[in-house]
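S.K.: Pulled these from Swiss-Prot:
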| type | residues | note |
| --- | --- | --- |
| BINDING | Ser76, Pro77, Glu78, Tyr118, Glu251 | substrate binding site |
| BINDING | Arg100, Asn101, Glu102, Asn109, Glu244, Leu245, Gly300 | ATP binding site |
| MUTAGEN | Asp50 to Ala | No effect on lysylation activity |
| MUTAGEN | Ser76 to Ala | Loss of catalytic activity |
| MUTAGEN | Arg100 to Ala | Loss of lysylation activity |
| MUTAGEN | Glu102 to Ala | No effect on lysylation activity |
| MUTAGEN | Glu103 to Ala | Loss of lysylation activity |
| MUTAGEN | His108 to Ala | Severe reduction in lysylation activity |
| MUTAGEN | Glu185 to Ala | Slight reduction in lysylation activity |
| MUTAGEN | Gln193 to Ala | Slight reduction in lysylation activity |
| MUTAGEN | Glu244 to Ala | Loss of lysylation activity |
| MUTAGEN | Ala298 to Gly | 96% increase in the affinity for L-alpha-lysine. 4-fold decrease in the catalytic efficiency of the (R)-beta-lysine activation reaction |
Amino acid sequence: MSETASWQPSASIPNLLKRAAIMAEIRRFFADRGVLEVETPCMSQATVTDIHLVPFETRFVGPGHSQGMNLWLMTSPEYHMKRLLVAGCGPVFQLCRSFRNEEMGRYHNPEFTMLEWYRPHYDMYRLMNEVDDLLQQVLDCPAAESLSYQQAFLRYLEIDPLSADKTQLREVAAKLDLSNVADTEEDRDTLLQLLFTFGVEPNIGKEKPTFVYHFPASQASLAQISTEDHRVAERFEVYYKGIELANGFHELTDAREQQQRFEQDNRKRAARGLPQHPIDQNLIEALKVGMPDCSGVALGVDRLVMLALGAETLAEVIAFSVDRA
């Protein structure tokens, strides 16, 4: 394909036909299991507080809003879907566009397709099994293996991530030639993420999908803390052939705790010189009413299609990557 022919799609038509078949297969998977498909807004007056996510911001100008109203493109449909759970919708899934103002590259596009679903009365392990079922059905891959975050660090880096201090983490980073970044980093979780990215991820999910679960409690995000070990959160991620595919939680249902976590995120943002983000008070109010105990997961569909088709880049499986949009 000519580099100057920017009008052309980034994906071939055969790839788009295969992608459509995979989307239909995903919908059949959930229809067969009685999971309701829903659609929620792509824009909201609130957004994520996570220091590692950069949302797009826009302004609405219309009747009653002559001065404009700030809106954010959704990085995930999570908050709206949880409000539906509180309203009594039962198990739900969504295939939707999500937006993150981050890098563009082999595995990234600022606009992408997300598959997200929630299962009331499922614990983390039962949802992991369902994710495994979906991957086997779509990718025709072997059944997944699982190991804890702690086991992964001990196996590949010979360090315990739950007890190591920052000095010990920097020593391991030096062995990975990461001292130029690690030596000036004061946030322990950022150091852990650095080691996970460069020391663990390249070693897992080579032959079969790999679940990594029980991330440190300090990285809980919207997940519950384990009742068996308060050092870890009921959170998992899935990796296959060098690609992070999904991130799942045994969902936090405590409104007060969720408010505190959002506020803590904003304090971290301020400390790093990042803008603080508006907290989604509609979600907090919904949690006060009571969300059923549930587990949920977000899966990158474009990456899933990449794996299914054996493509090398995301651009090969989406109609128009951002440089051709």
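Backbone N, Cα and C define each Cβ position, glycine as well.
Map these features onto the structure and tell me what's around them.
M.R.: The DSSP secondary structure for Glu251 (substrate binding site) is strand. Using a 10 Å radius centred on the Cβ of Glu251 (substrate binding site) and all shown protein chains, the other Cβ atoms total 27.
Residues near Glu244 (mutagenesis position) in space but far in sequence (CB under 8 A, at least 6 apart, same chain), listed by position: Glu201, Glu237, Val238, Gly300, Arg303.
According to its DSSP assignment, Asp50 (mutagenesis position) is coil.
Secondary structure at Ser76 (mutagenesis position), taken from DSSP and collapsed to helix, strand or coil, is coil.
A coil conformation is recorded for Arg100 (mutagenesis position) in the three-state DSSP classification, outside any helix or strand. Cβ neighbours of Arg100 (mutagenesis position) (same chain, under 8 Å, six or more residues apart in sequence): Leu53, Val54, Pro55, Phe56, Thr75, Pro110, Phe112.
Sequence-distant contacts of His108 (mutagenesis position), defined by Cβ-Cβ distance under 8 angstroms and a gap of at least six in the same chain, are Glu102, Leu314.
A coil conformation is recorded for Glu185 (mutagenesis position) in the three-state DSSP classification, outside any helix or strand. In the structure as shown, the Cβ atom of Glu185 (mutagenesis position) sits within 10 Å of 17 other Cβ atoms.
The Cβ of Gln193 (mutagenesis position) has Gln219 as same-chain neighbours under 8 Å, each 6 or more residues away in sequence.
A strand conformation is recorded for Glu244 (mutagenesis position) in the three-state DSSP classification.
Long-range Cβ neighbours of Ala298 (mutagenesis position) (same chain, at least 6 residues apart, Cβ-Cβ under 8 Å): Ser76, Glu78, Met114, Leu115, Glu116, Ala246, Asn247, Gly248.
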S.K.: Which are the residues of the chain, Ser76, Pro77, Glu78, Tyr118, Glu251 excluded, whose CB is within 8 A of where the CB atoms of the substrate site average out, their centroid?
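M.R.: Those within range, site residues removed, are Tyr79, His80, Met81, Lys82, Glu116, Leu222, Gly296, Ala298.
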S.K.: Quick one: of Ser76, Asn101, Asn109, which of the recorded positions has the smallest count of other CB atoms within 10 A?
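M.R.: The recorded positions Ser76, Asn101, Asn109 were compared, and Asn101 has the fewest Cβ atoms within 10 Å.
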S.K.: In terms of Cα spacing, which of the recorded positions Asp50, Pro77, Glu103, Glu251 are within 10 angstroms of Asn109 (ATP binding site)?
M.R.: Glu103
S.K.: Consider the recorded positions Glu103, Tyr118, Leu245 and say which one has the Cα lying nearest the Cα of Glu185 (mutagenesis position).
M.R.: Glu103
